Every structure is written in C-alpha cells, then in structure tokens.
Amino acid sequence: MADLEAVLADVSYLMAMEKSRSQPAARASKRIVLPDPSVRSIMQKFLEKSGDMKFDKIFNQKLGFLLLKDYAENVSESPCPQIKFYEAIKEYEKMETPDERLTKAREIYDHHIMVEMLAHAHNYSKESLQHVQYHLLKQNVPPDLFHRYVLEICDQLRGDIFQRFLESDKFTRFCQWKNLELNMQLTMNDFSVHRIIGRGGFGEVYGCRKADTGKMYAMKCLDKKRIKMKQGETLALNERIMLSLVSTGQDCPFIVCMTYAFQSPDKLCFILDLMNGGDLHYHLSQHGVFTEQEMIFYASEVILGLEHMHNRFVVYRDLKPANILLDENGHVRVSDLGLACDYSKKKPHASVGTHGYMAPEVLAKGVAYDSSADWFSLGCMLYKLLKGHSPFRQHKSKDKNEIDKMTLTQDIELPNEGLSKDCRDLLEGLLKRDVPDRLGCRGKGPTEVKEHPFFKDVDWQTVYLRRMTPPLIPPRGEVNAADAFDIGNFDDDEVKGVKLQDGDSDLYKNFNIVISERWQNEIAETIFEVVNQDADKAESKKRSKQKIKVAVEEKDSDVIVHGYIKKLGGPFTSAWQTKYGKLYPSRLELYPESLTAKPELVFMDQIEDVCAEMQTIKGETAIIVKLRDGFKEPKICLTNSDEISLKEWHTSLRTAHKVSQELLQRMGRKAIKIYGVNHDPMLSESERPGSVTRAFLNRASSVDSGV
C-alpha cells in the first residue's frame, strides 16, 4: 500500500509539473479579484509619500511597464514609438552571439532609427546616432551598443506621456495591482502541496503549486517546535534575511531564490524556485567524475551565483555538490542559504560549513573573514567533481578533526596526470591557504576568477543567459528525488513536550514577505491579461448600476480621500456594513455600498476626537471616531481589510479633524474680536448649536463640491 501511495504521489506531482510548464494559468484553482478602482485615491497618496510615483519607480516594475505600454499603444491619442524601440533594444541585449546581435542591431537601425530620420522625426541626440553608426560600420556590436538610446527613450517617456498615463485608467489599474500586492497575506490555503522532495534539520521540502497562478514552487517548511527545541531561531531568521537579500532586485538564475515567506501557527514556510533535476552530489554518484570540459559548465554557473551574493556582501559558507541543484534542463543553482552571512557591517568569525570544504580562515578560531571563504570552497568542490573526493579526504578519511587539520596545515599536491595546466593553476589558486594569495581575493573579486585562463573560451554573457549547453540533462518524466519512504519522517515524540509561547510568536513578527519583482513576474507570465479582462467586465457592469457617480473625485472637488470602508452598524451596532466614504475638510460622507442613496453626514465639529491608536473591535482593527454629546451615536467605528487604506483613512481623518479644529478656533477668536462675544449675530436661536463654529462649517459645506 505504501508503494502504491508513493507511485500515485509521483504521478500527481509529475502531472502538475507538466501542466504548469505548458499552461500554468489553466492550473489556477483560485481566482484573483482586483480591489475596486476607487483604491486609486488611497494608493496615489501612499505612492507619493513613499516616493514611488516617479517614472523610474513605475517603469522599472514589470506590471508598471506593461500597463504603461498598454496605455502608449492602445489609449494614447498621439503615437508613442519609444516603447517598441525600447523592447527591441532589450531583446538585442539578450542576444547570445555577435552574429545574432549584428542582425538584430541592423534591424533596429532600419526600423527605428532610419525610418524616423527619413521622416525627420528622429528626436534623439546626434551623439547617440553617431555612436551606433560608427560601431555598425565596424561590425562591432557590444551588448550595450544602444545604451545611450535607452537613456534618451526614458527621458522622453517620463515627460508628457508619463503624466498622461498617471491621469488614465491604466494608472488606476496599476494602483489596483499594487494594492493587491502590498496587502497579500499568504496561508497554506494559497498552495496545493504535492509530494515531499527533501528533508533537513528543522523541516521538510515539498513540491507545491500556487493556487491563483498555477506556478510550481518548492515549499520549505520549518517546524517552530523543532526550531525551539534545537535553539535554531537565529538560523531560521538568518535564512529568511539572506534569501530576501539575494532574491530582491536583479534576478539571479544561479541561486535558488525566494518569492514568498509566510507562517502558520506551527510552521515557517519559504516558497522557493523549484529544482527538479536532483543535486550534483547525486549525479556525481550516478554519472561518475566529470571531465574538465564538463566541469567548466558547473564552475561557470556557480561563479555567477557567488558573484551575485558577494555583490550584496553575502558570504555563502556552505558550497558543496549536495547544495548545487539542477533544473530539468541541466542548469544549476546554489541552494540552502541557512549558513549564509551578511558581512557588509561586520565580518563573521564563526566556524560553520561542511568539513572538507571549509576554508582555513573559517576553521581558525577568532579570525574574521568575508567572501574569501567561498573561493576556497569552490576549489574544494571543483576538485571533487574532477576526482570524486575532497582534496582533504585523500584516504577517504571521515575523521572531521583530521580533515580540519589537513585543511589548516597541508599544501595541496595536485596529481601530475589528468589535469591540464590551466585547470591545475585554477585549483592551486583557489586553494591557497593565505587569503591575500588566493584567486578571487587579490583585489578584483569574481572578475579575477572569470578572467583566469581556464575560462578563456567562456562567453560570460552566454553563461548568464543560460545558453551554455549542460553536460548532463536529468531524465524527463521522473521525480529526481528519493521516494517519501526513503526520505522518512520526523519523530513527533521528540517535540511532544515543546510548547510555543506568545514570546515565540514575537520572534517571527517580521517573517512574512512578498518579493515584489518575483511576484510581478509570476503574475505577468500567467494570469495578468485574464484578470485584467475580468476586472474590466466587472467594473463596467458595476458602473452601469450606480446612480451616484464618483468619477475622478481627486480633480473635481476638494475631497481628501475616498473609497470603500466598513462601519460598525445595523441592529445593536453588531455588524460591519460596507460604505463608500468621502472625506472633505469639513465633513465625512458615508454612502451605502450600492451608491444609490444619500449619504450619512458627520461634520468635523461633531467629532470630539479621532483616537491616535486603532483598537480591535469584533476581531477587526478599527478607527475610533468619538462624537460630541448630543449625537445619536457616542462613536463611529471604521475598518478595512486593506491595511494601506485603513492607515491612510486614519491619518487623513486625524489630520482633517486637527486642521478643522485649528481653523474653528481661529474663527472663534475673530468673532470675539468683532462682536465681543463668542456667537454669530447672523444666526437665529434655532440655528445656533452653541458656538460660531458650526455656522462656519455649515456655510463651508455649502460651497464644497459634492457628488
């Protein structure tokens, strides 16, 4: 029965992989629904405050670029050829060979430069034109040939085109997507978990599928009780920090990166790139030792992975074949950053890693080190790929102390036969015991390793684009991992007496994260167009039913903020009711959700206070608006599942109330100076609420632009 279950788990996993590979969106079992377009009001303020309303911030986000492109090509009344020009250049920059680049460069010149020159519409500098012409004449086509044009294209786009985009519905759609991203709270329900594919000291790794996009990932689940039992909290949090460091910004195809991290009451979960091809240790045992030509491939991709880490001041500290994972096409990524360390502010001293791969300075007590440790480990790993064992396990010794002693004291004697001169020189350079003499530590970092004669035939751009041919391609249609029975299970009795306290939860309060760039790429590759089409239909249908229109409130009135918000109301004020709120300097208007009736009005002088701290009311974080005596309710409670909107409403309400109070106090003092008493003689007794302030607000509200 166990064998049958294992087979069924493998079949289910492989089917999910195949469908995710061809049509990931078709595998989505959960639909994304974008927030209402009114969220633009909130998001525009939020983006302005965070400095993210600038052209570069939006243009360099995947979804921002796609929506700006959509506006330029399908909405803008004036032609916008810059986008296609930009995309052609980006395609050129990814070309592998000089011949490919030359063909593409000539195509770009003919279709985007010459055509505009003939039409006297080439609005770019003479220097950019001459630079391209000169290099094309020489048939010299470096990847950055059109870099000057890219800068000028961006300068043109950030002008009138970008300003018109910000006033369009496409920017509203960007606000909707960004709001969705920033409010994401993942749980286990957002993933379909498949078979186990690995196990570590604190937990297991599973194959999984993201429910709303159909994309396959690896889910690394760490058990909080097991972490507590082994006092591994620092290690778990460090892995989360290191993964976010290497996963943010420019993507690295040679590191197993993280897209999400979230937690359940008993688990810490990392959502990582899924690698289906097994690890180099496994393939070394199956394939046997590699030739130098085969080893060059793995060395080149691993070097680019290390370069990515070192550029972010991260030292990996655990480089070995078992941590180098293959994808289904045979390309590799460095995995498991549990021992990685940020050395930007303080260099580490700890002796951590795997015996036989640790550098002498790591083994030496109290010695500070940095990226130097990884270059030594690289030498050890490459030696093992060529010879089948670590250079410090000549006699297959398993005595850790003996291995460490050899690492600290023994000069490596490379065999005379079986190694080329360049390969021997590379390994000797990487395995130097003295850090200043070691290759990679002489002042130029990864560059001096890449420039070593052993890699003289390597085109590093080709390596980066993953177009170098792998020496080994894992078998398709197989799960390249041990079966669940062999991987085994943890003994639950080990953690039976471990109790999680409130203080344990506090340790992980900042654990959750969404890596923006990677989430946006996932959306763009899967469901972006489908969700946009569904949202367009739903919004059009909703607008047709609304009797009260709220179009472009920001421009047509002095509304401070508007959008959907929930108010505690109903019988016995026991239920949260959805309202459409509009905040003006003098009042708060709360419309029914359908926008089919007049609003409930709350004037600023009726408000005693907007509490500085939000409170938990009926399980929701709520804004508390205290009202003055005589009002039918002692307070108004407002909430929103959208955390950004809730904070912006809270800030705006407090600010509006404070400003109105200051204004009313000034008006009161003026009345005393003019009339000698604190009242307005223009009001009758029936109109006077007790001070001049209400009269002022009533008159002010009559001139506010309403609905």
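Every residue number used here counts from 1 along the chain in the order it is shown.
Each Cβ is built from the backbone N, Cα and C atoms, and glycine gets one as well.
No substitution from the list is modelled in this structure, which keeps its original residues.
The active site, proton acceptor feature in Swiss-Prot is assigned to Asp318. Taking a C-beta cut-off of under 8 Å and a sequence gap of six or more, Asp318 (active site, proton acceptor) has these contacts in its own chain: Asp336, Gly338, Leu339, Ala340, Val352, Gly353, Thr354, Tyr357, Ser377.
If you average pLDDT over the domain 'Protein kinase' (191-455) in this model, you get 93. Among the features that Swiss-Prot reports, domain 'Protein kinase' is placed at 191-455, with the record citing sequence analysis.
What Swiss-Prot lists as domain 'AGC-kinase C-terminal' is 456-523, and the listing cites sequence analysis.
The annotation domain 'PH' is assigned in Swiss-Prot to 558-658 on the grounds of sequence analysis.
Quoted from Swiss-Prot, the note on the mutagenesis of Asp3 to Lys is: Failure to restore locomotion or avoidance to the aversive compounds octanol and quinine in animals lacking endogenous grk-2.
As a published mutagenesis entry, Leu4 to Lys appears in Swiss-Prot alongside the note: Failure to restore locomotion or avoidance to the aversive compounds octanol and quinine in animals lacking endogenous grk-2.
Experimental mutagenesis at this site is recorded by Swiss-Prot as Asp10 to Ala, annotated: Failure to restore locomotion or avoidance to the aversive compounds octanol and quinine in animals lacking endogenous grk-2.
Recorded in Swiss-Prot as a mutagenesis result, Arg106 to Ala carries the remark: No effect on ability to restore locomotion or avoidance to the aversive compounds octanol and quinine in animals lacking endogenous grk-2. Spatially close to Arg106 (mutagenesis position) yet at least six residues away along the chain are Leu136, judged by Cβ distances under 8 angstroms.
In the three-state DSSP reading, Tyr109 (mutagenesis position) counts as helix. A C-beta separation below 8 Å, combined with a sequence spacing of at least six in one chain, links Tyr109 (mutagenesis position) to Val132, Leu136. For the mutagenesis experiment Tyr109 to Ile, the note given by Swiss-Prot reads: No effect on ability to restore locomotion or avoidance to the aversive compounds octanol and quinine in animals lacking endogenous grk-2.
Using a 10 Å Cβ-Cβ cutoff, Asp110 (mutagenesis position) registers 10 neighbours. Under its mutagenesis entries, Swiss-Prot includes Asp110 to Ala with the note: No effect on ability to restore locomotion or avoidance to the aversive compounds octanol and quinine in animals lacking endogenous grk-2.
In the three-state DSSP assignment, the secondary structure recorded for Lys220 (mutagenesis position) is strand. For Lys220 (mutagenesis position), the same-chain residues lying six or more positions away in sequence with a CB closer than 8 A to its CB are Gly200, Gly203, Glu204, Val205, Cys269, Phe270, Leu272. For the mutagenesis experiment Lys220 to Arg, the note given by Swiss-Prot reads: Failure to restore avoidance to the aversive compounds octanol and quinine in animals lacking endogenous grk-2. Failure to rescue defective egg laying and locomotion in grk-2 mutants.
Gly379 (mutagenesis position) falls within a helical segment according to DSSP. In Swiss-Prot, a published mutagenesis experiment is listed as Gly379 to Glu, annotated In yak18; decreased body length, slow locomotion and defective egg laying.
Counting every protein chain shown, 21 other Cβ atoms lie within 10 Å of the Cβ of Lys567 (mutagenesis position). In the three-state DSSP assignment, the secondary structure recorded for Lys567 (mutagenesis position) is strand. Among the mutagenesis results in Swiss-Prot, Lys567 to Glu has the note: Failure to restore locomotion in animals lacking endogenous grk-2. Significantly restored avoidance of aversive compounds octanol and quinine in animals lacking endogenous grk-2. Failure to restore avoidance to octanol and quinine in animals lacking endogenous grk-2; when associated with Q-587. The residue drawn here is the original one.
Under mutagenesis, Swiss-Prot gives Arg587 to Gln with this note: Failure to restore locomotion in animals lacking endogenous grk-2. Reduced ability to restore avoidance to the aversive compounds octanol and quinine in animals lacking endogenous grk-2. Failure to restore avoidance to octanol and quinine in animals lacking endogenous grk-2; when associated with E-567. Around the Cβ of Arg587 (mutagenesis position), the number of neighbouring Cβ atoms within 10 Å comes to 23. In the three-state DSSP classification, Arg587 (mutagenesis position) falls within a strand.
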*Euclidean distance between Cα atoms of Asp110 (mutagenesis position) and Gly379 (mutagenesis position), Å*: 48
*Hey, how far is Lys567 (mutagenesis position) from Arg587 (mutagenesis position), Cα to Cα, in Å?*
16
*Specify the count of other C-beta atoms within 10 Å of the C-beta of Gly379 (mutagenesis position).*
25
*How big is the Cα-to-Cα gap, in Å, between Asp110 (mutagenesis position) and Arg587 (mutagenesis position)?*
60
